Amino acid sequence: MDLARSDIIPHLLCLFQEIIQANIQKVSEAYDLELKIMNILTLWRNGSDNLISDNDDYMKKGLFFSRSNDPLALQARYAQMYDDLFKLNNYKVPDDVVRKHDTKILDIILKESSVPFWYDISDDEAHESMLPEFRLQDIHEFRLNLKRVAVVPDESEEIQMDESQSDKRRRKKRMEKSRPVWLSGSENDRRIELNDSLKPSQKFETKLSSYLLNRLMNEMNPHYCGHPLPALFVTLIMLKAYSLKNKFFSYGIRYMELVCNEIGGPDLNTRTFPVLFGSDGSFVGTRVYSHYPIKLRMILNDLTYLLTYSDLHKFQEFELDVNDEVLLHMLHSPNDGRQLKKAVTRLNLYYGLKFNPKTTDCGVVNGMDFTHKHPITKTADFTSPVLPMTNSFNKAEICYGHSSKILNRAVFTDTVRGYIREDLKNVADLDLPKLHEHVSKLVDMRVNYTIIYDLMFLRVMLNLGGYSRSNQITDFRKTIDEITKMNEDFLSGADPEKNIDILNAWMAPTMEDCGYRLTKSILFGKFRKAKYPSDLEAKSNIDYYVTARSAGIGNLRISIETDKRKYKVRTTSKSAFVNAMGSGILDVNPVSNEPMMLTDYLLTQTPETRANLEAAIDSGSISDSELMRILGQNSIGSRSTTAWRPVRPIYINVLQAHLAQAFIIGPHINATVNQHESQPTSLWFTGDDLGVGFATLYQNGTADIIAPAIEASSTGKALSVLADCSSWDQTFLTATIIPYYNGIKKALLEYQQADMRNFYMIDSSRTGVPGMKLSEIVDWFNSFQTKRIFNASYLKERHSFVVKYMWSGRLDTFFMNSVQNALITRRIAEEVSLKVSNTGLSWFQVAGDDAIMVYDGSSISTTEQVTRVNEITVRNYEESNHIINPQKTVISHISGEYAKIYYYAGMHFRDPSIQLHESEKDSGASDVTESLRGFGQVIYEYNKRAIGTLRVNALYGRLIAGLAYSVNVRRYDASKRTYANMKYYPPPTSVIAPAAFKGGLGLSFTGLSLNEVLFIKMHLHEAVSQGLHVISMISFEANEVVSNSLSAYYLKDQKDLLRDMKLGKHLEKVKGISFKSSDLAFSGSDFSQGLNLKRESIDKVKLEVSRKSIRDLRSSGISVPSTHAYENLPYASLHQSFKSLKVDRDTSKFTNERLLVSLLEYKSDIPRVSVTSQYPVYDLINISKVDELNVRSGGPVRFISTPIEGKLLEENIGTRQGVQFKNRGYGGSQEVLHFIRSNGLVITEQALIDLIIKSGVLLMINPQRGLIDLFQSLSGDTASSMHLANFFMAEKPHWEDNAISLTIAGSLLENCDSRIENVKNFVSVLATGMQKDLQRMFYYVGFVYYAQRLIWSGGHSSKIFVSIDEDKLADFLRGSKPITRRRKAMAGTKREPINLSANFSYEISEPDREISEYDPLVLCHPLSMPFFGNWQEKYSVMQSDEQM
């Protein structure tokens, strides 16, 4: 390392400050500084000289480091890194500040040394929800072990080539004897009893030590993507650089320093924090004390929040003191997070409701800003029902004064006053005076953004614990057992005033009527995108029914032996599972056993059978999946959440039940996931009318979904009621669900054509019956759902639960929850109107268990009326068997929370719950590039709502990703044996290199969007182009080899098709395949069965239609690739399924090593590669001029939980209003997606558009006929093909929206007014003769660049002038479409040059039609290809992920 170690800190601080101070004129210089920082940190991280020393080579080749296996060297390196971390923390900080909290910290350390040893933990404590604190080893023994580490022999050096088996055993024994033991008191170990509902004895025993250590490894694991020590160092140094005079100090790091001093002793090389991680972030373990890992996690999370949410505290002394107080409290009591959260629950709900004279002072009082300034929508009217087809924001202005004082006083009831008083006392009782002072600021009404900032600062601290993990068996039993008893009482009629008979007296007929009417509406074609498919259509679409969000399956384990190696695949891919099962997946018989507890089942057996089964269970000769199949039981999974919440159960639906639901209720879900096709006639869902209540009718990925509620809060004249029910699924009784299904059956039987000749599923227990009709499937599913038993498993402990309620893994969970919630809401609204001054409901919405109701507030003037509304709401939910907390049923005219969307006085904000470093579970990615691209998506999403500086936060994310981006590379000798392992870091520009380059991560430089090709071209190309050649070499090919090899194996008889598939060089000969699965439906299968199922689903009529269309197109000189032809759909589907398989990491983690190793000897100059080589459309675009603009919109800022630059964008451009571009959340057309989904195609929307352009059908004399033939060749379906062709011809002007939403959707520009008429204020496209639609696309390209510049200009707005290279555009257009024979004949042999200054066109014989050079772009232009966008392909919402 060129720098002396003592110089690293001041040098890095200087570099960071230069970057922070840079502006748009200094972008490239700032990036050069960033690359220097990355170089210094990488060298610091790896502790040895790299094998590529020249800086130019570093930029082109990356860095190589030898990987040491010497434990002493590794220990010394990490000790030095920890020492640097502590020196950085203390750098230029006065000693009194450093030692300010030493007494508290030493008390924390003393407590850690006095908690019980692990063997003193009682059985009850071992089973607690939160892992109890305990010691693993005393400090003296730990220090001795650290010394022993240094003398442990290197196992790899002892291996001899001719070593015998006995020598190996002796060597292993020596190794075990010399290896340190990190758990003291093994002689005190004992066995504890755990529950096991799948054993005859209902229990089993295990060692206490094993159980506690297994819990520790599971519940303390943060699932990082890189080692946390470099992350701590980077976060701290950036906080230092960003804070005033570099004086920031972390008492979390101070705690770590004192712990290292205490347990490491005087030797520097033993002073490492006793938590172990691998270089890839894998959790290895902890030493001495159980809760060191969670404390390290809290410290890293705390520093990250302070950096990325810096605008909340602005490094002010009071806010930092509050943060330190809470952090030290949690370090002292790491299991008290739930208690802290509970202490402020109601302050979190009823903030800013107390109206008093200070509220109208419009100034700063005691340091609190009471200035009245917020967005208001003056046109919002809630005196009558609001019935929008599409939710969107209206124009907002800035409100400077109160106009609704009556409601201000009415909502602050005595009950609410009591809640707040109790919470303030709770905080005081925790001995947190600074926090008490902070939360006291949340009581008074402050109608501006500062109260949201104060609330967010509190919530940030509540999220310090990251993802909370606990003993899920304990958590589940506590919740489910209590609810099960409550449900049984309700079902038995124990309470004569609240029971199932009273509920179903009104709910059952209403449910049945809704199911009946919506089914009839679908059958009669009222909802075009919802229909009941034929059995062949259903089977051909089966891959779309089993999406990533659908039913759960057990692991499918596949062993694939090729002529070169053996691959192991472990997957939960539903598509792979279906293709392995074939038609067996449609057989309900294996999952139709009556659910029984094991003890009950054994009683039904003869003594001999019972004894044999018990013996088989105890010996393990019967698998768990087979036993659960016999017992008719299903599995429960789990989800971890943040803010110390308990682990939530996820009930896993079996695939057969999921498919049954897809066939019978799937069309109902489809009817409610698309926007209204006609104006709603009322608020309510009746089946005939969808009403306005389903959130899925308005979802577009933005806050538009509840625009009416947010606007209502801006006026203060409407009353919002927010119902919060707990454990909705578990209290939604099956007895109230079945009537809806009965209504479906009733309609199907009336409309007999839908229930005849179609056999969707089979029941192999019924011989001589061809299959099950829809009405029979309804009967089967009603029987299936009446009672289930689910089994939860955790660390080998298993517990079975009887379930007579909605389970969360069902296809219809969200839909049916919404239906029942809407019906209850209607009852509430009718009673409120009757009993509370004729108060009418103006608007409502439900999203599963969430409900929001907006009432006309003109007749509300007293707290008694508000209290009455609360009582009516709570009682109606309770009478429906739901658990609702009156304290959490918020009634407010100014604030609310719904489906994780928060608002206050017309301002919108999000909870800071996204974790940057931690993950809920390990990434499913099979290589580091894929994993870090996923991490990049997390960074991007996190930074959009982090209330700090976007530039700083984006830089932070890039540095964290860059330090984690390393690849293990092996060097081989002449005999192809490994003789050295190296750690390779790609060129540092790989972090922002777009993802089209194999090793590019595509992270954002500006923070606005991913894959910022144009910005790189304009400002960073000199640096980025140096490394792109090598970055493109970093490819992980094992998954591609497996998918291609399997396709070649199973499609070996389809030689022409294989040729067209172009499987390429990544191909190996498959010699054998074996399957295993833990799923109870799996009975040993093969992918050939899935292929047979797909072949059988080919419709003969459609096949002939497809073939005829292919022939017709061929006669016009147009070829349809065989890979897309309808008759080859089964094969294409299987190949697509293989692409979902992930090879185990041991096989897939290595890249093309020989190419990379060759870089060490490569002396020739490595060529530069243009960033536009993979994105040629950007070669067309130049920014010819930039003029300063000194005007802003002058409007309000609605979106508060955004970075500083996000608010600057909103201020400059204007806040979101009106119907924006056709944003689908991921840039797709519902029409195209519906065509793909409804026909079971495997082509993506992108590929379909590309096929349309390149096929040449748009250049035919009758392009509409050509489109129909093309779509029919793919689908064989005439009706949907004609509809899509008509859509293409009719909707030409909107095709640019596809690319616009790829650019803007999900970015901060989503919060702005991005309508074209507004965009033209900031962008000019210098192409006056260009067709308007294409011109419009270039406007949006310039608009994104405008925003990127603004971010780097400190909010200074500029006008962007976009010019187009017309010669390149002409070549680009010509290259994007082949010239057909008919086109040649039409154009003639002599063509004039294309005149791009005019809208040049060819006159053709068809009346009133012309073909323009731009027509391909008007209809579906190449610009909609993925040359930019905020969604990496592997992490975007794809068609197959759409909810049914």
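Including glycine, each Cβ sits where the backbone N, Cα and C put it.
Original residues fill every noted site, and no substitution is shown.
One natural variant catalogued in Swiss-Prot, ILE9 to Val, is accompanied by this note: In strain: Isolate H. The Cβ of ILE9 (variant position) lies under 8 Å from the Cβ of ASP84, LYS87, LEU88, TYR91, ILE237, each of these being in the same chain and 6 or more residues away along the sequence.
Classification of LYS92 (variant position) by DSSP places it in coil, neither helical nor stranded. Taking the Cβ of LYS92 (variant position) as reference, residues of its chain lying under 8 Å away and at least six apart in sequence are, in sequence order, LYS245, ASN246, LYS247. Here Swiss-Prot notes a natural variant, LYS92 to Glu, with the remark: In strain: Isolate H.
According to Swiss-Prot, the natural variant LYS100 to Arg carries this note: In strain: Isolate H. Same-chain residues at least 6 positions away in sequence with a Cβ under 8 Å from that of LYS100 (variant position) are, in sequence order, TYR251.
Positions annotated as domain 'RdRp catalytic' by Swiss-Prot: 690-897. The average pLDDT computed for the domain 'RdRp catalytic' (690-897) is 93.
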